Amino acid sequence: MGCLFSKERRSGGSDMGVSERIDVSRFQTPQQQTVFHVNNGGNEGTISQLNGTSDGMMGNGRGGGGGGGAQERETLVALYPYDSRADGDLSFQKGDAMYLLDHSNCDWWYVRHQRTGQTGYVPRNFVAKQQTIESEEWYAGKIPRNRAERLVLSSHLPKGTFLIREREADTREFALTIRDTDDQRNGGTVKHYKIKRLDHDQGYFITTRRTFRSLQELVRYYSDVPDGLCCQLTFPAPRLAPTRPDLSHDTQQNWEIPRNQLHLKRKLGDGNFGEVWYGKWRGIVEVAIKTMKPGTMSPEAFLQEAQIMKQCDHPNLVKLYAVCTREEPFYIITEYMINGSLLQYLRTDGSTLGIQALVDMAAQIANGMMYLEERKLVHRDLAARNVLVGDKISGVPVVKVADFGLARKLMEEDIYEARTGAKFPIKWTAPEAATCGNFTVKSDVWSYGILLYEIMTKGQVPYPGMHNREVVEQVELGYRMPMPRGCPEQIYEEVLLKCWDKTPDRRPTFDTLYHFFDDYFVSTQPNYAPPSA
């Protein structure tokens, strides 16, 4: 099943309940002057919230929820604007304040708008509780180091652009990421500083010479003086709005939708199972629509496959929104990725990408596959044609794994045996899967190695000049494709060849692959800059 764009959380800032304002208008961007705000929340509340004792707004916006009703005076602030898409949803603008009425749903909270008095559901990852670090414009949540660097290096941002993120290696620590130069031609440089906790959660420090009761206090201080950092903090790095959790609150559970709500506007491509279209839901929301050829599978099997996709929620997996199964052809409705398949992108607009962008995309794909690996889901058709490309952040495209409608939940033996007569994309399929039909997470790792070959060659067909039967025979005899031109030797030796190990259990995990690529350029430089004396 083909699909076409995590929930990255973006902090937006607010004028509601702000007790201190830091003016950085002297660092004017070409577009506009910007003022960012620092909430001056109490120390005790901030620390207990960071310990996870509050209602869980950390990370990707999930968790918490508890028993339903909430104190009406608990106030939320909107991080982004949101337009209502259906009855029961509530529209709002960035900075609007709302009272939290019910938080029992992990993706949609029921609120009352402070100004209008209207009630309705809002996507949880579009709001934050006031006077917590999640409501701060500079807080990025749990994002990879390389993503943080791309955010502060976005075009037209000044020296001192910064964010604070939760460290992946130690969730009790934070990291301060700062743009050290504003050289637009050379892209600027970035410094990272560890923010550590004091004993007994009494505060935070970068250097023991100066401690702070809260992260807000730390930001205020270093916005006035660098005091050992590379420069003053000047401007919170802007971040992309997160992916909507669903088309609307109603479609979260009722994801069988009437097909007359869909308008198919432009055909994007054909596949073995049907066509892919660009369209709109209710004339508002851009979506991708996969139409299944009649007779491809039963409604029961179709819904079983779609249920797997519906439950998957990761920034590097395409989000499934809804289905239409009341009549044929069946539809799958997913988020729309503006730049299409990675294969076509590599052959066209992406043909000029440098090694840093290619490595970053490899890390994103491995991150999405790591999510499937953790849930014992096998993709079975991982290839550049089944990875989709969205917008760029600092020159690096956002990529997401798609077409995992073929995915199967592995049983205890960790093997899925394909039915007799099933067809496989031979050049991407591991030997044990091609010859015996045995698919595992490790056969996906083999396919990932072939996908890397596609990335490094900018979309060349694997095993050039060889037909399928020859590929099967030669691979069985030990043949492996040579190192592509321009591919770093370390990537070929430590990743591609290991992904193509004849013994499945000796192939790396996607967790290993993700961290290899995520840390690829970090290994040549100090991980964190020490503050100067």
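Cβ atoms here come from the backbone N, Cα and C positions, even for glycine.
The following features are taken from Swiss-Prot:
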DOMAIN    138-237  domain 'SH2'
MUTAGEN   R165 to A  Loss of interaction with unc-5
DOMAIN    262-521  domain 'Protein kinase'
BINDING   L268, G269, D270, G271, N272, F273, G274, E275, V276, K290  ATP binding site
MUTAGEN   K290 to M  Probable loss of kinase activity. Gonadal defects characterized by the formation of a straight gonad resulting from defects in the first and second turns during development. Abnormal migration of AVM and abnormal guidance of PVM neuron axon
ACT_SITE  D381  active site, proton acceptor
MUTAGEN   Y416 to F  Abolishes phosphorylation which results in loss of kinase activity. Loss of interaction with ina-1 and ced-2
MUTAGEN   Y528 to F  Abolishes phosphorylation which results in constitutive activation
Looking only at Cβ atoms, how many others are within 10 Å of the one on V276 (ATP binding site)?
23
By Cα-Cα distance, the member of recorded positions L268, D270, V276, D381 nearest R165 (mutagenesis position)
D381
Give the number of CB atoms, excluding that of K290 (mutagenesis position) itself, located within 10 Å of its CB.
27
By the DSSP assignment reduced to helix, strand and coil, which category contains K290 (mutagenesis position)?
strand
Reduce the DSSP letter at the residue listed as 'active site, proton acceptor' to three states and note it down.
coil
One should report the C-alpha separation between V276 (ATP binding site) and K290 (mutagenesis position), rounded to whole angstrom, as 4
In the domain 'SH2' (138-237), how many residues does DSSP put in helix, strand and coil?
21 helix, 32 strand, 47 coil
V276 (ATP binding site): secondary structure state under DSSP, collapsed to three categories:
strand
The domain 'Protein kinase' (262-521) [mean pLDDT, rounded to integer]
90
